[in-house]
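Novice: The structure's right below; bear with me while I get my questions together.
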Amino acid sequence: MFRTKRSALVRRLWRSRAPGGEDEEEGVGGGGGGGELRGEGATDGRAYGAGGGGAGRAGCCLGKAVRGAKGHHHPHPPTSGAGAAGGAEADLKALTHSVLKKLKERQLELLLQAVESRGGTRTACLLLPGRLDCRLGPGAPASAQPAQPPSSYSLPLLLCKVFRWPDLRHSSEVKRLCCCESYGKINPELVCCNPHHLSRLCELESPPPPYSRYPMDFLKPTAGCPDAVPSSAETGGTNYLAPGGLSDSQLLLEPGDRSHWCVVAYWEEKTRVGRLYCVQEPSLDIFYDLPQGNGFCLGQLNSDNKSQLVQKVRSKIGCGIQLTREVDGVWVYNRSSYPIFIKSATLDNPDSRTLLVHKVFPGFSIKAFDYEKAYSLQRPNDHEFMQQPWTGFTVQISFVKGWGQCYTRQFISSCPCWLEVIFNSR
């Protein structure tokens, strides 16, 4: 019997599904710590981002993540549940095949392209009926039935569960990317089911003191940089020089300049590499190596840093991050295969005198900056805010390696590869 192309595409898609219980590569789970955590052990090593993360919590510098109800990477999985797990796998396979076989050949090809590229290539939306729910269970084929979590899934949720996050349970755990046609639409007739047009939401958690909080100690600017402007707690000075003798701090505060909403600086340890990148479009990709990449390519910058650690981390940046300005603030989506670490004043408690470092796993999104919260942080009688009005408008992002009291790196200036994002407060 001749096998049709559609059947071959369905089998190929199923083989490309996300691993359910196998160990991920070291970088996905432990790239942030990598043997550099103080008192490291099971806390960081078992938190995997590509397939897990459970409730999607963004941990502090410890990188703690809550595993989902499915119990991925449990050190001692209960043997009594082996049969149930096998039955669930068979049910999921039957349901997935029944859904995929209803798709047209062109739709299957589009889905396969998105899955195999792992989001590295911009792929089109896969528009399918939005009111179809998929019932997961014995003798329950895909049909339009009332949602009964966790046994009933919408089509986008099912495909995300199969191809990205096996522990995914509810639509509230994911966020649609702004590049998607279904972004911002409520109950559309056709909804995009491309699993790489959605991201997993990070849920902030309160860290157990005293492990994740550290004082905001300022370092002095270097003597050779008279124009240095302290823009962050750790670097102590970022020497921004703009054409015409104006510092970038003055440029950011020019009332008539509204062409950009933020600028990005790339650092390798204590050295800034390349020029500032002004962002005008609502979305920006920051990457080292990205197929069909369009944005801020770190791989094209000339770096004289010969450190093996810097070169190793640089090679792991890969697809990097996506920075998007949306209605409720600025979001960061981790497109790479390794965790990123973020510090932002608007992610922390407004009453706190210290800031947290949040670990964001691959495939996860976090609202890294909130304009309303940032404005509320400005205190007119505070000398620091008077001298540096954009201090609360700065976000720091480190690739692969974390920093803070939990790590040997106390300051972000010790991280191999990191970004400083300064938002235009006007």
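For all residues, glycine too, the Cβ spot is worked out from N, Cα and C.
Residues or ranges marked as Zn(2+) binding site in Swiss-Prot: Cys125, Cys180, Cys192, His197. As annotated by Swiss-Prot, domain 'MH1' applies to 64-207, with the evidence given as sequence analysis. Per Swiss-Prot, the feature domain 'MH2' maps to 261-426; the stated evidence is sequence analysis. For the mutagenesis result Ser249 to Ala, the note given in Swiss-Prot is No effect on stability, nuclear localization or inhibitory function in TGFB signaling. Abolishes transcriptional activity. The note that Swiss-Prot attaches to the published mutagenesis Ser249 to Asp is: No effect.
For each feature listed, report its degree of burial, its nearest neighbours and the pertinent distances within the displayed model.
Specialist: Taken residue by residue with DSSP, His197 (Zn(2+) binding site) is part of a helix. If you take the C-beta of His197 (Zn(2+) binding site) and look for same-chain residues 6 or more apart in sequence within under 8 angstroms, you find Ala114, Cys125, Arg176, Leu177, Cys179, Cys180, Ser182.
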Novice: With an 8 Å cut-off on Cβ distance to the Cys125, Cys180, Cys192, His197 Cβ center, who else from the chain surrounds the Zn(2+) site?
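Specialist: Leaving out the recorded residues gives Leu126, Leu127, Arg176, Leu177, Cys179, Glu181, Ser182, Tyr183, Cys193, Asn194, Leu198.
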Novice: Please classify the secondary structure at Cys180 (Zn(2+) binding site) using three-state DSSP.
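Specialist: Assignment for Cys180 (Zn(2+) binding site) reads coil.
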Novice: How would DSSP class Cys192 (Zn(2+) binding site) in three states?
Specialist: strand
Novice: Using CB atoms and a 10 A radius, I'd like the single residue among the binding-site residues Cys125, Cys192 with the highest neighbour count.
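Specialist: The most densely surrounded of these binding-site residues is Cys192.
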Novice: Measure from the Cβ of Cys180 (Zn(2+) binding site) and count the other Cβ atoms within 10 Å, all protein chains considered.
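Specialist: For Cys180 (Zn(2+) binding site), the 10 Å Cβ neighbour count is 19.
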